[in-house]
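Taken from Swiss-Prot, the feature domain '2Fe-2S ferredoxin-type' applies to 33-127. According to Swiss-Prot, the mutagenesis experiment Cys70 to Ala carries the annotation: Loss of the 2Fe-2S center, but does not affect flavin content. Exhibits very low NADH:quinone oxidoreductase activity. Residues or ranges marked as [2Fe-2S] cluster binding site by Swiss-Prot: Cys70, Cys76, Cys79, Cys111. In Swiss-Prot, the entry for mutagenesis Cys76 to Ala states: Loss of the 2Fe-2S center, but does not affect flavin content. Exhibits very low NADH:quinone oxidoreductase activity. The structure shown retains the original residue. According to Swiss-Prot, the experimentally introduced change Cys79 to Ala is described as follows: Loss of the 2Fe-2S center, but does not affect flavin content. Exhibits very low NADH:quinone oxidoreductase activity. The domain 'FAD-binding FR-type' feature in Swiss-Prot is assigned to 130-270. Among the mutagenesis entries in Swiss-Prot is Arg210 to Leu, noted as: Decreases flavin content, but does not affect the 2Fe-2S center. Exhibits very low NADH:quinone oxidoreductase activity. Among the sequence features in Swiss-Prot, the mutagenesis site Tyr212 to Leu is noted as follows: Decreases flavin content, but does not affect the 2Fe-2S center. Exhibits very low NADH:quinone oxidoreductase activity. Under its mutagenesis annotations, Swiss-Prot gives Ser246 to Ala the following note: Decreases flavin content, but does not affect the 2Fe-2S center. Exhibits very low NADH:quinone oxidoreductase activity.
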Amino acid sequence: MSTIIFGVVMFTLIILALVLVILFAKSKLVPTGDITISINGDPEKAIVTQPGGKLLTALAGAGVFVSSACGGGGSCGQCRVKIKSGGGDILPTELDHISKGEAREGERLACQVAVKADMDLELPEEIFGVKKWECTVISNDNKATFIKELKLAIPDGESVPFRAGGYIQIEAPAHHVKYADFDVPEKYRGDWDKFNLFRYESKVDEPIIRAYSMANYPEEFGIIMLNVRIATPPPNNPNVPPGQMSSYIWSLKAGDKCTISGPFGEFFAKDTDAEMVFIGGGAGMAPMRSHIFDQLKRLKSKRKMSYWYGARSKREMFYVEDFDGLAAENDNFVWHCALSDPQPEDNWTGYTGFIHNVLYENYLKDHEAPEDCEYYMCGPPMMNAAVINMLKNLGVEEENILLDDFGG
């Protein structure tokens, strides 16, 4: 009996000793106490926080909202900050978005940096103008088969001081959305029924954040307008979950509340006299509309400009009256739509084919100096790649090719 008791006592003492060792090691290895994050050398911008979390979270907790379209997952590469000291070594997860040269300059992804010690950061001053608003849905209407126009009302007395080409981030709570509950007008239901899309559901167990470019321009006051394409599973792989944020947005009804933050952006027009060529497709319409309206309505620009939009069929064209009106009012602006798959009932007599080919064959091929134009584009990835390849073959420098990756 005494042997058994001795064994139990020794085992207990060993466990207690190991616990003490772990606690001692933790006290030495894991930082405790307050952490100070200095920003831009300005004492008034300094943040005091607790160690252990991510830098992106610490900044957001202090009301400093750094853009992160993926919600902190490390996949979008937007939450770049410059860390002068205290950030530790760069992680492999960051190197997909940050070059070795940028890393030497202190570039990091805030969502991947753990807060372990006092830090010294450099942030763009415009970040401090980013705010968060709870908006109200005005409308959420189909503009094409798979694209809705979400129109949000900003709270009374507030404004979002964005520039044309900018974007906001939408926050979605945990939710369970059934596609069968979507409001899809009869004229668009054919493809939905054909591909049996109403069978899908989207269940999200934690809040998510995604970025969308504005379709309105700064002088359309009091609203935020977005073009949102539903991200359904690909036909050849129907078991892939549908897009979480697009499913949530498509479920919104007039009167619902929706939280956004912003403004963010870098897809801004250059302040030059160069000719502007806009190329869009799908939900890439949004920043194109914002830019063109801003140039012609707010700035009263006299720069030569054209807009080339690609759609599948006439049913997928939208804002036609808007652009027709702008073309009628402004001698320096023309716009063209090309259909890649016009239907018999369309009675289409305009351009057909993919928009990069149409743009080249009907304009740039005979342009006296295509390399001198500025090209602004937003659309599906394949369209973007085709347009960029075509422009580079024409000798257009990268500095004159401006791309918004959020569309399509």
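From the backbone N, Cα and C atoms, a Cβ is placed for every residue, glycine too.
Every residue here is the original one, so none of the noted swaps is modelled.
Proximity to Cys70 (mutagenesis position), defined by a C-alpha to C-alpha distance within 10 angstroms, is shown by the following mutagenesis positions from Cys76, Arg210, Tyr212, Ser246: Cys76, Arg210.
Note: the Cα of Cys76 (mutagenesis position) and the Cα of Ser246 (mutagenesis position) are spaced 17 Å from each other.
Mean predicted confidence for the domain '2Fe-2S ferredoxin-type' (33-127): the pLDDT average there is 90. Each residue of the domain '2Fe-2S ferredoxin-type' (33-127) gets a DSSP state, and the totals for helix, strand and coil are 18 helix, 28 strand, 49 coil. Other residues of the same chain near the [2Fe-2S] cluster site, with their Cβ within 8 Å of the Cβ centroid of Cys70, Cys76, Cys79, Cys111, are Leu56, Ser67, Ser68, Ala69, Gly71, Gly72, Gly73, Gly74, Ser75, Gly77, Gln78, Leu109, Ala110.
Neighbour count (other Cβ atoms within 10 Å of the Cβ, all protein chains): 22 for Arg210 (mutagenesis position). For Tyr212 (mutagenesis position), the spatially nearest entry among the recorded positions Cys79, Cys111, Ser246 is Ser246, judged by CA separation. Among the recorded positions listed here, namely Cys111, Arg210, Ser246, Cys111 has its C-alpha nearest to that of Cys79 (mutagenesis position). Cβ neighbour count for Cys79 (mutagenesis position) (all protein chains, 10 Å cutoff from its Cβ): 25. Here the Cβ of Tyr212 (mutagenesis position) has 26 other Cβ atoms within 10 Å, regardless of which shown protein chain they belong to. Counting other C-beta atoms within 10 Å of each candidate's C-beta, the recorded positions Cys70, Cys76, Cys111 are led by Cys111. Its own atom aside, the Cβ of Ser246 (mutagenesis position) has 23 Cβ atoms within 10 angstroms in the protein chains shown. In the three-state DSSP assignment, the secondary structure recorded for Ser246 (mutagenesis position) is helix. A gap of 9 Å separates the Cα atoms of Ser246 (mutagenesis position) and Arg210 (mutagenesis position). Here the Cα atom of Cys111 ([2Fe-2S] cluster binding site) is found 14 Å from that of Arg210 (mutagenesis position).
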